[in-house]
Amino acid sequence: MAASITAITVENLEYPAVVTSPVTGKSYFLGGAGERGLTIEGNFIKFTAIGVYLEDIAVASLAAKWKGKSSEELLETLDFYRDIISGPFEKLIRGSKIRELSGPEYSRKVMENCVAHLKSVGTYGDAEAEAMQKFAEAFKPVNFPPGASVFYRQSPDGILGLSFSPDTSIPEKEAALIENKAVSSAVLETMIGEHAVSPDLKRCLAARLPALLNEGAFKIGN
């Protein structure tokens, strides 16, 4: 395995260097991880930690355009993040809670950000509204104590798989499947795109990926 692939700890929550999903049987490497929070009455309150895992073919896909670029260049280039978001490879995103949140509390903010993005790019129609409703329904019975996680599995064909875990382990079954490419992309867009909820995660991706992109052939195998 590439030496540059290491685990990351965010607020005592560990993100392993490689994870294998029991849903797909595939392994994914950790692209980056970071905190997400809000400034409330002048204080920055950390709510969640987000880790973005990528299928190994992501390296070759991204290297075609971004090999040789520095971390500083990538951090300032929105197209780099958009290529992660829209790239023809699977992503597995783990959002683990630093503070307790109910499913509806958490999903409401995610949905607000997704809908705002979809409307801004003109891709919010009836199908997307229906997909967002399905998204909301999936979170209704869920509660997230500290350390609990949501997993978003994003496939290149636009399927978003949701699963919920009381800890950081990947569940064997998904709680919901949302078949809408625009909505699936919007979830990651709001995390690392133009109006990212986790600048920390964006910095981490830009810091870690250049070494991999410059290395060339990369396979984690399974």
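Just so you know, glycine gets a Cβ as well, placed from its N, Cα and C.
Heads up, this one's the original sequence, none of the swaps are in it.
Here the structure is a predicted model, which means the values were calculated and not measured.
In the three-state DSSP assignment, the secondary structure recorded for T48 (mutagenesis position) is strand. If you take the C-beta of T48 (mutagenesis position) and look for same-chain residues 6 or more apart in sequence within under 8 angstroms, you find E35, R36, G37, G95, S96, K97, I98, L101, Y106. Mutagenesis annotation in Swiss-Prot: T48 to A, described as Strongly reduced reaction rate; the structure shown retains the original residue.
Swiss-Prot gives this note for the published mutagenesis T48 to S: Reduced reaction rate.
According to Swiss-Prot, the substrate binding site annotation covers T48, N113, T190, on the basis of similarity to another entry.
One mutagenesis experiment catalogued in Swiss-Prot, Y106 to F, is accompanied by this note: Strongly reduced reaction rate. All protein chains considered, the CB of Y106 (mutagenesis position) has 19 other CB atoms within 10 Å.
A mutagenesis experiment is reported in Swiss-Prot for this position, N113 to A, and the note states: Reduced reaction rate. Over all protein chains present, the Cβ of N113 (mutagenesis position) has 19 other Cβ atoms lying within 10 Å. According to DSSP, N113 (mutagenesis position) sits within a helical segment.
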Near the substrate site, what residues other than T48, N113, T190 in the same chain have a C-beta no further than 8 Å from the centroid of the listed C-beta atoms?
R36, K109, V110, C114, V187, M191, V197, S198
Using Cα coordinates, what distance in whole Å links T190 (substrate binding site) and N113 (mutagenesis position)?
6
Count of other CB atoms lying within 10 Å of the CB belonging to T190 (substrate binding site):
24
I want to verify one value. Collapsing DSSP to three states, which class is Y106 (mutagenesis position)?
helix
